[in-house]
Amino acid sequence: MIWKRHLTLDELNATSDNTMVAHLGIVYTRLGDDVLEAEMPVDTRTHQPFGLLHGGASAALAETLGSMAGFMMTRDGQCVVGTELNATHHRPVSEGKVRGVCQPLHLGRQNQSWEIVVFDEQGRRCCTCRLGTAVLG
């Protein structure tokens, strides 16, 4: 297991109370040895005007996952901040849920890179994101 902080899924989800994460319906669903996953509904909260999943909602899911994964790689007195987010959208989603899967690409002392892949309910890749974070403290 790579994580330096040991939080349960309930504890992870509690961090979202009264935030945009909760408003979008993002819920952490899996914490593995080197992976963090979350689901987000595709509904009126996350649609763009034409009834499809908004690219910004996919980006919000990615940044949520990468930032929390980055935080779990820090020690007491440290935090992470996002420095760059890149998203490539592959296919539209109009309903149901999407699942984000976050894994590390680089874990340095001062910066991290995370890959977050967003899948639809059929397991098809809908969006590929990369988040860079800086470790502070």
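Using N, Cα and C of the backbone, Cβ positions are placed for all residues, glycine too.
Recorded in Swiss-Prot as a mutagenesis result, Gln48 to Ala carries the remark: Loss of activity. Experimental mutagenesis is annotated in Swiss-Prot for Gln48 to Asn, with the remark: 290-fold decrease in activity toward salicylyl-CoA. Residues annotated as substrate binding site in Swiss-Prot, with experimental evidence given as evidence: Gln48, His54, Gly55, Gly82, His89, His90, Arg91, Pro92. Experimental mutagenesis is annotated in Swiss-Prot for His54 to Ala, with the remark: 229-fold decrease in activity toward salicylyl-CoA. Loss of activity toward benzoyl-CoA. Per Swiss-Prot, the feature active site, nucleophile or proton acceptor maps to Glu63; the stated evidence is sequence analysis. Met68 to Val appears in Swiss-Prot as a mutagenesis experiment; the accompanying note says: 47-fold increase in catalytic efficiency toward 1,4-dihydroxy-2-naphthoyl-CoA and 10-fold increase in catalytic efficiency toward lauroyl-CoA. Does not affect catalytic efficiency toward benzoyl-CoA. For the mutagenesis result Met68 to Ala, the note given in Swiss-Prot is 130-fold decrease in activity toward salicylyl-CoA.
Features recorded in Swiss-Prot, as mapped to the structure shown.
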residue: Gln48; record: mutagenesis position; Cβ contacts under 8 Å, 6 or more apart: His54, Gly55
residue: Glu63; record: active site, nucleophile or proton acceptor; Cβ contacts under 8 Å, 6 or more apart: Gly82, Leu85, Cys129, Leu131
residue: Met68; record: mutagenesis position; Cβ contacts under 8 Å, 6 or more apart: Leu12, Thr15, Tyr28, Leu36
residue: His89; record: substrate binding site; Cβ contacts under 8 Å, 6 or more apart: Gly55, Ser58, Cys126, Cys127
residue: His90; record: substrate binding site; Cβ contacts under 8 Å, 6 or more apart: Arg125, Cys126, Cys127, Thr128
residue: Arg91; record: substrate binding site; Cβ contacts under 8 Å, 6 or more apart: Asp120, Arg124, Arg125, Cys126
residue: Pro92; record: substrate binding site; Cβ contacts under 8 Å, 6 or more apart: Leu52, Leu53, Cys126
Greatest inter-residue Cα distance in Å for the substrate-binding set Gln48, His54, Gly55, Gly82, His89, His90, Arg91, Pro92: 26
DSSP three-state assignment for Gly82 (substrate binding site): strand
Other C-beta atoms that fall within 10 angstroms of the C-beta of Gly55 (substrate binding site): 14
Collapsed DSSP category at Arg91 (substrate binding site): coil
